Amino acid sequence: MDKLADLNYTLSVITSMNDTLHSIIQDPGMAYFLYIASVLTVLFTLHKASIPTMKIALKTSKCSYKVIKYCIVTIINTLLKLAGYKEQVTTKDEIEQQMDRIVKEMRRQLEMIDKLTTREIEQVELLKRIHDNLITRPVDVIDMSKEFNQKNIKTLDEWESGKNPYEPSEVTASM
């Protein structure tokens, strides 16, 4: 770990890269200099970033196989992106996580569709009841016996002794 963080070690790697690049530049027929330089830069960055990270992860992690697998998959995906590919390498764990996420989302969508369908059915039933109540039905004979102002009225024939009880009678008062 000390060697990886040492400034002299980093400078020696940079110096060796510079020497390699200068030897390539001296060849006048080299047309792919920029591509080679960018690949070497990426490789150096991966070297400096991945080795210390991998060592720390292996020391702190209980399952070293998963850490190594994850680091290798990440490096391969980075190289594929740099090469211009849109595809990515995935592990079985990632595929299972994505499948679980998709299944969970599908269940949520089905529950929402079920709730919306139930609400729509209730709304249709309510609209049907409202429509049925608004339809006017033709009536041939109107029954006036249930009208409020017709309940307690008696005709002259129905009064006792044929006399109207509501007519004022003569009252004589003694003085």
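Placement of Cβ uses the backbone N, Cα and C atoms for every residue, glycine included.
At each noted site, the model still has the original residue.
Annotation for Gln123 (Ca(2+) binding site): no spatial neighbours, criterion Cβ-Cβ under 8 Å with sequence separation of six or more. The Ca(2+) binding site feature in Swiss-Prot is assigned to Glu120, Gln123; the stated evidence is sequence analysis.
Under the heading of natural variants, Swiss-Prot lists Val13 to Ala and annotates it as follows: In strain: Wa-attenuated. In this structure, Val13 (variant position) is part of a helix by DSSP.
The Cβ of Ser16 (variant position) has 11 other Cβ atoms within 10 Å, all protein chains considered. Looking at Swiss-Prot, the entry for natural variant Ser16 to Leu says: In strain: Wa-virulent and Isolate clinical N.N.6932.
As a natural variant entry, Leu34 to Pro appears in Swiss-Prot alongside the note: In strain: Wa-virulent and Isolate clinical N.N.6932.
The distance from the Cα of Glu120 (Ca(2+) binding site) to the Cα of Ser16 (variant position) comes to 73 Å. In the three-state DSSP scheme, Gln123 (Ca(2+) binding site) is classed as helix.
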